[in-house]
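Take a look at the structure set out below.
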Amino acid sequence: MNHSERFVFIAEWYDPNASLLRRYELLFYPGDGSVEMHDVKNHRTFLKRTKYDNLHLEDLFIGNKVNVFSRQLVLIDYGDQYTARQLGSRKEKTLALIKPDAISKAGEIIEIINKAGFTITKLKMMMLSRKEALDFHVDHQSRPFFNELIQFITTGPIIAMEILRDDAICEWKRLLGPANSGVARTDASESIRALFGTDGIRNAAHGPDSFASAAREMELFFPSSGGCGPANTAKFTNCTCCIVKPHAVSEGLLGKILMAIRDAGFEISAMQMFNMDRVNVEEFYEVYKGVVTEYHDMVTEMYSGPCVAMEIQQNNATKTFREFCGPADPEIARHLRPGTLRAIFGKTKIQNAVHCTDLPEDGLLEVQYFFKILDN
């Protein structure tokens with residue numbers, strides 16, 4: 001690999017001390033994984049070229065948040081023509097929608113998405129109102145099956161995702177297979193609709209046909225104006241909170257973790273991807289400050305990339321789910337509770353795959369923090 005090749009991005013960092021947005025040039029050298037930063041306003045080097053293992057080429061796309069030495073940077077633009085040419089056409093976004101009939105198979109479908117080289121950049125379990133369903137299916141309103149389509153898409157929760165990769169629209173359509181699941185089982189037996197769908201309407205998942213449809217549909221579910229889009233599905237009863245930590249999301253473990261939670265008999269009644277900032281994480285983890293020696297490392301891990309928060313429902317949810325997660329240290333978990341989430345998916349006491357609520361009285365509060373306060 002060419003060690004002099006570099007990609008340049010314009011990045012912003014919010015300085016909490018000065019309450020200012022500071023702008024930098026971020027240079028990434030894929031040959032040796034090193035980074036360099038220049039202060040745009042003051043025209044000076046902010047960080048000399050330094051090897052940094054936690055930033056990868058696939059993290060570099062406009063709109064993404066990346067962590068460089070504990071600073072959370074938002075990539076807002078390309079820094080030069082070469083970077084724009086090389087990386088601009090490389091990544092394409094599309095909408096992936098898991099329909100009500102396949103919600104119980106969300107783990108399997110997300111696993112297929114990850115294995116196909118997609119990055120999930122947004123995710124939210126939602127309940128569509130009739131009006132939202134009509135807006136979504138506006139292209140089908142002259143079709144004879146239109147009313148059945150609207151009825152079906154509003155019968156239960158859906159999961160909407162923004163997914164990213166080269167040629168995303170075509171690749172996602174290929175993974176889905178033919179629109180009718182019966183046809184898919186004959187013509188594309190390994191496709192998502194063949195595996196998890198029933199017929200032409202109850203066909204497990206959806207993907208837009210064109211760049212224009214993808215843009216229109218993503219705007220419905222994830223408005224660029226900063227609005228919430230359709231409502232989340234949190235019920236705020238008999239619940240506890242689970243968060244799939246950024247390292248586990250980035251390692252492509254989300255699908256496997258969802259399958260494990262379902263197979264253990266828990267109901268995932270709400271789910272959403274969040275990019276937390278340091279202030280939010282410190283607020284959420286406040287109960288651990290001064291109590292847990294790893295507090296600062298826990299905070300840094302939780303805002304190092306996107307995490308996925310869930311509302312988990314079951315009787316005595318906090319206690320039973322905490323037992324299913326296992327001891328905080330995965331090494332101890334592997335010896336004492338080898339079937340638990342942290343034993344199977346955790347790496348270290350900080351990167352232990354999941355956070356779960358510790359105290360029964362905090363279950364509802366933690367769920368409310370994500371699904372009432374942050375999803376606002």
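Cβ atoms here come from the backbone N, Cα and C positions, even for glycine.
Some features that Swiss-Prot has for this protein:
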- 3-91: domain 'DM10' (DOMAIN)
- Lys173 to Ala: Abolishes NME7 autophosphorylation (MUTAGEN)
- His206 to Phe: Abolishes NME7 autophosphorylation (MUTAGEN)
- Arg322 to Ala: Does not affect NME7 autophosphorylation. Reduces interaction with the gamma-tubulin ring complex (MUTAGEN)
- Arg322 to Glu: Abolishes interaction with the gamma-tubulin ring complex (MUTAGEN)
- His355 to Phe: Does not affect NME7 autophosphorylation (MUTAGEN)
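Mapped onto three states, the DSSP output places Lys173 (mutagenesis position) in helix.
The local packing around Arg322 (mutagenesis position), expressed as other Cβ atoms within 10 Å of its Cβ over all shown chains, amounts to 18. By the criterion of other Cβ atoms within 10 Å of the residue's own Cβ, the least surrounded of the mutagenesis positions Lys173, His206, His355 is Lys173.
Across the structure, Lys173 (mutagenesis position) and His355 (mutagenesis position) place their CA atoms 34 angstrom apart. With respect to their backbone Cα atoms, His355 (mutagenesis position) and Arg322 (mutagenesis position) stand 9 Å from each other.
The two recorded residues Arg322 (mutagenesis position) and His206 (mutagenesis position) have their Cα atoms spaced 34 Å from each other.
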